[in-house]
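Student: Below are the structure tokens for one structure; questions will follow.
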Amino acid sequence: MASNFTQFVLVDNGGTGDVTVAPSNFANGVAEWISSNSRSQAYKVTCSVRQSSAQNRKYTIKVEVPKVATQTVGGVELPVAAWRSYLNMELTIPIFATNSDCELIVKAMQGLLKDGNPIPSAIAANSGIY
């Protein structure tokens, strides 16, 4: 089986200013990807898979999105992370789920965050769901 620990496009801006994250670390069962920015300004993704019970696997996914700004120190402009947004997702799948079952779960996650759907629309507008 091929490794899933590969670089991928996290933010697709149509090829202009895309954010790509690359494998950075794998320790204690936690995979980490970061963008090429300095660590303090980098986009960061972590993922772990644990056996949460005798019958379930639990995937924990975390994404950090920095707001990069410029700070002037002694007349020199330096990029800094002004703040960060965090996404935390947990997914529990029974160990007896088939590959087809798991593919359906992935499609549901993709549909959940598809442009135009209520949740990403509310997030993009920094508003509530009503």
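Each position is counted from 1, following the chain as shown.
Note that Cβ sites are derived from N, Cα and C of the backbone, with glycine treated the same way.
Below are the features I grabbed from Swiss-Prot:
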MUTAGEN   Thr46 to Ala  Loss of repression of replicase translation. 80% loss of binding to the operator RNA in vivo
MUTAGEN   Thr60 to Ser  Loss of repression of replicase. 20% loss of binding to the operator RNA in vivo
MUTAGEN   Glu77 to Ala  No effect on the organization of the T=3 capsid, but with a loss of thermal stability. No effect on infectivity
MUTAGEN   Pro79 to Ala  No effect on the organization of the T=3 capsid, but with a loss of thermal stability. Complete loss of infectivity
MUTAGEN   Trp83 to Arg  Complete loss of viral assembly
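Describe each of these features in terms of where it is and what it packs against.
Tutor: Listed in sequence order, Val30, Ala31, Glu32, Trp33, Thr60, Ile61, Lys62 are the same-chain residues six or more apart from Thr46 (mutagenesis position) with CB atoms under 8 A from its CB.
The local packing around Thr60 (mutagenesis position), expressed as other Cβ atoms within 10 Å of its Cβ over all shown chains, amounts to 16. Under the DSSP three-state reduction, Thr60 (mutagenesis position) is assigned to strand.
When secondary structure is read from DSSP and collapsed to three states, Glu77 (mutagenesis position) falls in the strand class.
Taking Cβ-Cβ distances under 8 Å and a sequence gap of 6 or more within the same chain, the neighbours of Pro79 (mutagenesis position) are Asn37, Ser38, Gln41, Val68, Ala69, Thr70, Gln71.
In this structure, Trp83 (mutagenesis position) is part of a beta strand by DSSP.
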Student: Roughly how many angstrom lie between the C-alpha atoms of Trp83 (mutagenesis position) and Glu77 (mutagenesis position)?
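Tutor: Answer for this pair: 17 Å between alpha carbons.
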